[in-house]
Amino acid sequence: MSNNALQTIINARLPGEEGLWQIHLQDGKISAIDAQSGVMPITENSLDAEQGLVIPPFVEPHIHLDTTQTAGQPNWNQSGTLFEGIERWAERKALLTHDDVKQRAWQTLKWQIANGIQHVRTHVDVSDATLTALKAMLEVKQEVAPWIDLQIVAFPQEGILSYPNGEALLEEALRLGADVVGAIPHFEFTREYGVESLHKTFALAQKYDRLIDVHCDEIDDEQSRFVETVAALAHHEGMGARVTASHTTAMHSYNGAYTSRLFRLLKMSGINFVANPLVNIHLQGRFDTYPKRRGITRVKEMLESGINVCFGHDDVFDPWYPLGTANMLQVLHMGLHVCQLMGYGQINDGLNLITHHSARTLNLQDYGIAAGNSANLIILPAENGFDALRRQVPVRYSVRGGKVIASTQPAQTTVYLEQPEAIDYKR
């Protein structure tokens, strides 16, 4: 396929719209979107969407690219717990080199590009006196920029106050260029340390004009309630749109009375949430007998309350999650199941949880299929969101700045009965 800039995308479907559409591109931007009267023939510098669905690129709002591709190195996480994952990572972290981090991150980034992801927020462990992973990922951010916008979270994996020089390392990471301040209050030694760590996180974000993304209450303990501190600080400082609480799996175990009071604060604060269905359903509930908790935050209730929430991977092939190919439709598929969002409308709108909601979480400004926006989009060989999710379709094309950066030829399956018949899994 030619790498020339496209002028038009034809025969496209758009979410919530009837018929076929053509999208005009100029200088890497969407210049106009017009309805078609019927199927149009392909012309030079046009791309045939083949009556597929055109949507903005997938967004990965939460991944750890510094740990990716390390599952089983040197040991596997046998218990499947978050805490053994941290132990296994500590073993692997001792073997880190600059080139090792870059090679593994690039391998997964290529998978993400192939899967239609063009915006990524990665957490990078800064509980390391040398900041090896951070320095490597800052280089990767510049190298991958033509294909992916990469945000880097300075993530204090072993705590801000509970790790030697944790606060100083976190601040140094921001000085070096990390985009987002991270925290992990539930992993600090005490509740008091956890609360204090959040105050320090907000102070650093204000000092360096950074976003905030907290690993928050990623535990089955119903007494882990640091999300209320995150929301209260965000509300007090007027920073809600710039603040994200990731995981909040303990919310799965909160009692109804407390949750009702909490949701009032969450709505007032305007903070964002990221759930990571594949990893949450794998790591949580490990200390339960039966019944076992699903351990995923209250996504359905957040959606009903108008609170911004999205889905991420968290991990791909590392000590916390031994599987994964960086496919966002797999994340969405699991998320809709475990959150019981299985009505037709909920499924059809589900793509928002890995596109528009995630873009809002990352504070992306130039995003969406609209005239004037950058010509960044993907084409799915599907009629609508429901069809895309049910059939788990590949990304037919990923377009960035008006150029195709990835394409996938759809597989064709044939069954040989009385007569050969192609199977497309459509009704």
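Quick reminder: no glycine exception, Cβ is built from N, Cα and C everywhere.
Cβ neighbour count for R13 (variant position): 23 (other Cβ atoms within 10 Å of its Cβ, all protein chains included). Record note (Swiss-Prot), natural variant R13 to W: In strain: SO5076. The unchanged residue is displayed.
Annotation comment: Swiss-Prot describes H62, H64, H215, D314 as Fe(2+) binding site, evidence class experimental evidence. Within the same chain, residues at least six positions away from D314 (mutagenesis position) with a Cβ under 8 Å of its Cβ are H62, I63, H64, H247, N276, L278, V279, N280, W320, Y321.
The Zn(2+) binding site feature in Swiss-Prot is assigned to H62, H64, H215, D314. H64 (Fe(2+) binding site) is surrounded by 27 other CB atoms, counting those within 10 A of its CB over all protein chains shown. Secondary structure at H64 (Fe(2+) binding site), as computed by DSSP, is coil.
According to Swiss-Prot, the experimentally introduced change Q157 to A or N is described as follows: Less than 0.01% of wild-type enzymatic activity. In three-state terms derived from DSSP, Q157 (mutagenesis position) belongs to neither a helical nor a strand segment and is classed as coil. Cβ neighbours within 10 Å of Q157 (mutagenesis position), excluding its own Cβ and spanning all shown chains: 24.
For Q157, W320, the entry in Swiss-Prot reads substrate binding site.
Mutagenesis annotation in Swiss-Prot: E218 to A or Q, described as Less than 0.01% of wild-type enzymatic activity; the structure shown retains the original residue. The Cβ neighbour count for E218 (mutagenesis position), using a 10 Å radius over every protein chain in view, is 25.
Under the heading active site, proton donor, Swiss-Prot lists E218. The secondary structure of E218 (mutagenesis position), as reduced to three states from DSSP, is coil rather than helix or strand.
H247 to Q appears in Swiss-Prot as a published mutagenesis result, with the remark: 200-fold decrease in catalytic efficiency. All protein chains shown were included, and the count of other CB atoms within 10 Å of the CB of H247 (mutagenesis position) stands at 30. According to its DSSP assignment, H247 (mutagenesis position) is in a strand.
While the structure shown retains the original residue, Swiss-Prot records the mutagenesis experiment H247 to A or N with this note: Less than 0.01% of wild-type enzymatic activity.
Here the residue is the original one, but Swiss-Prot notes a mutagenesis experiment at this spot, D314 to N: 35000-fold decrease in catalytic efficiency.
As a published mutagenesis entry, D314 to K, R or H appears in Swiss-Prot alongside the note: Loss of enzymatic activity.
D314 to G or S appears in Swiss-Prot as a mutagenesis experiment; the accompanying note says: Still active towards cytosine. Shows increased sensitivity to 5FC. DSSP assigns D314 (mutagenesis position) to a strand.
According to Swiss-Prot, the mutagenesis experiment D314 to A carries this note: 17-fold decrease in catalytic efficiency with cytosine as substrate and 2-fold increase in that with 5FC as substrate. Shows increased sensitivity to 5FC.
Neighbour count (other Cβ atoms within 10 Å of the Cβ, all protein chains): 28 for H62 (Fe(2+) binding site). With a 10 A radius on its CB, H215 (Fe(2+) binding site) counts 25 other CB atoms from all the protein chains. Within 10 Å of Q157 (mutagenesis position), counting CA to CA, the recorded positions R13, H215, E218 contribute H215. For R13 (variant position) paired with E218 (mutagenesis position), the C-alpha to C-alpha distance reads 39 Å.
Listed in sequence order, the residues I63, H123, F155, S246, H247, V274, N276, V279, G312, H313, D315 complete the 8 Å Cβ shell around the Zn(2+) site centroid, once H62, H64, H215, D314 themselves are left out. When other Cβ atoms within 10 Å of the Cβ of W320 (substrate binding site) are tallied across all protein chains shown, the result is 25.
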